[in-house]
Structures are given as structure tokens and as C-alpha cells.
Amino acid sequence: MKTFVLVSCLLVFTQIIYAVDIKELKIMNRILEKCIRTVPKGENDPINPLKNVNVLYCAFSKRGIFTPKGVNTKQYINYCEKTIINPADIKQCKKLISKCIKKVYDRPGPIIERSKNLLSCVLKKGVLELTVYGKKK
């Protein structure tokens, strides 16, 4: 019985560890560091640079999620799987991002403005807090 419990715990632990895409996180961390350094700081910017729409726009643009034609919807929604451990949170992330995409991209306006409005919507819905970036203390 003890062996069964131990093996079960190890399987769950392994699943949790490999649920996020470590390679992608390393790439994104490097990009975020560059964007945090290069994006001009405004007086109304949040203290946490990961909640700064301009920093996130910079990072996601470098990853090809935001393009001159708009958002790569599939890639953005799938990003939930790369940065979230809990399956319920992944589902919630995808749902919230989909709602924000529909809300923002159904309105007219310049692509960059709509992309930044999308990030603003996603931040307000609490998607960052679902990711490993929101879990960091």
C-alpha cells in the first residue's frame, strides 16, 4: 500500500513538473527582461512590470503572438498550456482570453491599440495570476 501511494505521488509530481513548457518559459523570461529594460516607463505604470501592457505587448510581439495583422489567436490561447500548471486554470485561462479576444477584436480601431486593449482585458480578468508568473512571490 505504501509503495502504491509513493508511486502515485511521484506520478502526480512528475505531471506537475512537466505541465509547463520550461524551454518556452526560459525564452519568455529573457524576452521579458529585455522588454522591461527597453520599454519607457510611464508615470501611471503599475509597480509590477509584468502588469504593464506595453511590456507584455513587447514580449508577445517578439514571440509572434501579436503581429501587424493582429493577434495570433490560436498561439495566444495555447500559451495558457505553456505557462499554467493546474488543468482547471488552463481551461479558465483559455476561456478568459477567448472572451477578451472576442470583446476587443470585434471593435474597430488600429491593430496595436486593439492588441494592447486585449492585454488590458486579460490583466483585468486575472489571467496573469493563473500563470507561473502570477505564482512567483
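Cβ coordinates come from backbone N, Cα and C, glycine included.
Keep in mind that this structure shows the original residues, not the substituted ones.
Here Swiss-Prot describes MET28 to Val as a natural variant; the accompanying note says: In Sol g 4.02. Note: MET28 (variant position) has non-local neighbours ALA59, ARG63, THR83, i.e. same-chain residues 6+ apart with C-beta under 8 A of its own C-beta.
One natural variant catalogued in Swiss-Prot, GLU33 to Lys, is accompanied by this note: In Sol g 4.02. Taken residue by residue with DSSP, GLU33 (variant position) is part of a helix.
According to Swiss-Prot, the natural variant LEU123 to Arg carries the annotation: In Sol g 4.02. Classification of LEU123 (variant position) by DSSP places it within a helix.
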Exercise. Can you see whether DSSP assigns MET28 (variant position) to helix, strand or coil?
Key: helix
Quiz item: Cα-Cα separation of LEU123 (variant position) and GLU33 (variant position), in Å?
Solution: 19
Exercise. May I ask which residues of the same chain, at least 6 positions away in sequence, place their Cβ under 8 angstroms from the Cβ of GLU33 (variant position)?
Key: none
